[in-house]
Amino acid sequence: MYGRDPWGGPLEINTADSATDDDRSRNLNDLDRAALSRPLDETQQSWLLGPTEQKKKKYVDLGCIIVSRKIFVWTVGTLVAAALLAGFITLIVKTVPRHHPKTPPPDNYTIALHKALKFFNAQKSGKLPKHNNVSWRGNSGLQDGKGETGSFYKDLVGGYYDAGDAIKFNFPMAYAMTMLSWSVIEYSAKYEAAGELTHVKELIKWGTDYFLKTFNSTADSIDDLVSQVGSGNTDDGNTDPNDHYCWMRPEDMDYKRPVTTCNGGCSDLAAEMAAALASASIVFKDNKEYSKKLVHGAKVVYQFGRTRRGRYSAGTAESSKFYNSSMYWDEFIWGGAWMYYATGNVTYLNLITQPTMAKHAGAFWGGPYYGVFSWDNKLAGAQLLLSRLRLFLSPGYPYEEILRTFHNQTSIVMCSYLPIFNKFNRTNGGLIELNHGAPQPLQYSVNAAFLATLYSDYLDAADTPGWYCGPNFYSTSVLRDFARSQIDYILGKNPRKMSYVVGFGTKYPRHVHHRGASIPKNKVKYNCKGGWKWRDSKKPNPNTIEGAMVAGPDKRDGYRDVRMNYNYTEPTLAGNAGLVAALVALSGEEEATGKIDKNTIFSAVPPLFPTPPPPPAPWKP
């Protein structure tokens, strides 16, 4: 039978397909019956066989928790496997040889730094700590100040002996402590890398603890302060036992040690002592109580110096003979700069940036000694210290004009150090003659080396590649080359092929003008004149005063290693302080231990932008 497909094709009724559909339907019905019968069979079986027993899970009771035994075994196994793996790795790490990169040997500047700091241990007065590390030194000067009847100063134990004698001159001692503090503030990372940070801070504190005894540091104002302990007067044939007539170990001193005070013109001494205390307060800023004590003392003594105008050395013959101060205006700027950094009080900045202050200090004079930084003249150091403020904080009006002047003058000083300009003569061996051929030149050259290196680091930190000398531009590397040339000369790169730092290298001075180093520690007490035989002996000193930088050669690079010729062989606190500062500034460059610390010195300085105005009063209708 045929029909027609409505889409155009034939439409057949296929009987075969129809039959197949019937068969398929019957098969499906059979499957359904089979599916229904299977659970019935299982049910019947359960009646006959009984219920199937379920397999019980096993657990482990750990006391605080119950866990599956399977999980417990898996966890323990994992931990054991991890422990075995860790042990295996540890065994490999410990047994397999490791190849460490070799630590570069310390450079000469770092080696010399260790020794130069040790000199201060040898110069300590008072009851020495057990770790002083100078075997031939002992307690000394324990009666200092105690014999002064009617005096406020009953305890002046401590501090440092100035040079080869046992006098404590507070003016150069304060300068030495300021230099040590300045070097720590700028280069604490280098001290830390050299393992000397704790040591140098202990040396500074030894000095500042003593300074706090030299005036009434707990008062709000003072009328005098100590300038000197001990005497060296041998004028007019004076034979009274004192620190210059006698030649004795400091430990054996039995003569009177007079105390000299200053109650008239003390501006230079007071301002320098303020600089020492203020700079040290930054070094010890983490010790809040001690730092606060130092700041208070610095304020009191600086104000005293401003009130009692005059040179401290004008009133005493000994001070004018040994450490004569040429003026006090440079100390006013130097001390005032440190007071500003230590306190953040803008009053100090206003004071030291007055043009008249700079004029009195000789900032515009020039002259043959302009740029010579020393225990006497602090102007070059003060100008660099204030150039730092302009470079990194740029305080602007009203300080910019005078700070720019200080900065320009600092650049001129740096130009004067370069050999191309012939401002200062040099020996044939290359030593700069900042004191124009006078004796004891090394103390001035190390100071110049420090200032040059520090200015170079300031410029580098300010992303400034150099500076101008007239129309010519010079890289900061030129300053470091100058500094290295001076320190290398002192360490042995000179015509005599000898080191002027005792204990550095194999050839160095053996007849140092120093009482303690020249007399053996042999349980024999040599009296005032009994020690003369050691003073006049031609034999080398029995004790090595390690790290002492002697006065130095003459203008012809000549050197006489004669104990009694102090112009060649005597070391000083001020000289060694400059040496330490220059050495740490140049040290560690191969190990990349960092350069200056830009921020620590500004810890107490507040923001220099104007205070914003107060908010307006609340609006009311």
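The first residue you see is number 1, and the count goes up from there.
Backbone N, Cα and C atoms are what each Cβ position is placed from, and that goes for glycine too.
None of the noted substitutions appears here; every position holds its original residue.
Swiss-Prot lists Asp165 with the feature active site, nucleophile, giving sequence analysis as the kind of evidence. The annotation active site is assigned in Swiss-Prot to His513, Asp561, Glu570 on the grounds of sequence analysis. Under its mutagenesis annotations, Swiss-Prot gives Tyr59 to Ala the following note: Abolishes polarized targeting to cell plate. As a published mutagenesis entry, Ser183 to Asn appears in Swiss-Prot alongside the note: In rsw2-3; decrease in cellulose production. Among the mutagenesis results in Swiss-Prot, Pro250 to Leu has the note: In irx2-1; decrease in cellulose production. The residue drawn here is the original one. What Swiss-Prot notes for the published mutagenesis of Gly344 to Arg is this: In rsw2-4; decrease in cellulose production. While the structure shown retains the original residue, Swiss-Prot records the mutagenesis experiment Gly429 to Arg with this note: In rsw2-1 and rsw2-2; decrease in cellulose production. Per Swiss-Prot, mutagenesis Pro553 to Leu is noted as: In irx2-2; decrease in cellulose production.
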Length of the line joining the Cα atoms of Glu570 (active site) and Gly429 (mutagenesis position), in Å: 21
Neighbouring recorded positions, C-alpha within 10 angstroms of Pro250 (mutagenesis position) - of Gly429, His513, Pro553: none
Distant-in-sequence Cβ neighbours of Gly429 (mutagenesis position), under 8 Å, six or more positions away: Tyr489, Asn494, Pro495, Asp557
Distant-in-sequence Cβ neighbours of Asp165 (active site, nucleophile), under 8 Å, six or more positions away: Gly230, Gly232, Asp243, His244, Arg515
Assigned conformation of Asp561 (active site) - DSSP reduced to three states: coil
When distances run from the Cα of His513 (active site) to each of the recorded positions Ser183, Gly344, Pro553, Asp561, the nearest one: Asp561
Neighbour count (Cβ, 10 Å) for Pro553 (mutagenesis position): 24
Alpha-carbon spacing, Pro553 (mutagenesis position) to Asp561 (active site), which is rounded to whole Å: 10
Residue with minimal Cβ packing [other Cβ atoms within 10 Å] among the mutagenesis positions Pro250, Gly344: Gly344
Spatial separation of Ser183 (mutagenesis position) from Gly344 (mutagenesis position) - C-alpha basis, Å: 20
Same-chain residues at least 6 apart in sequence whose Cβ lies under 8 Å from Asp561 (active site): Pro509, Arg510, His511, Tyr568, Thr569
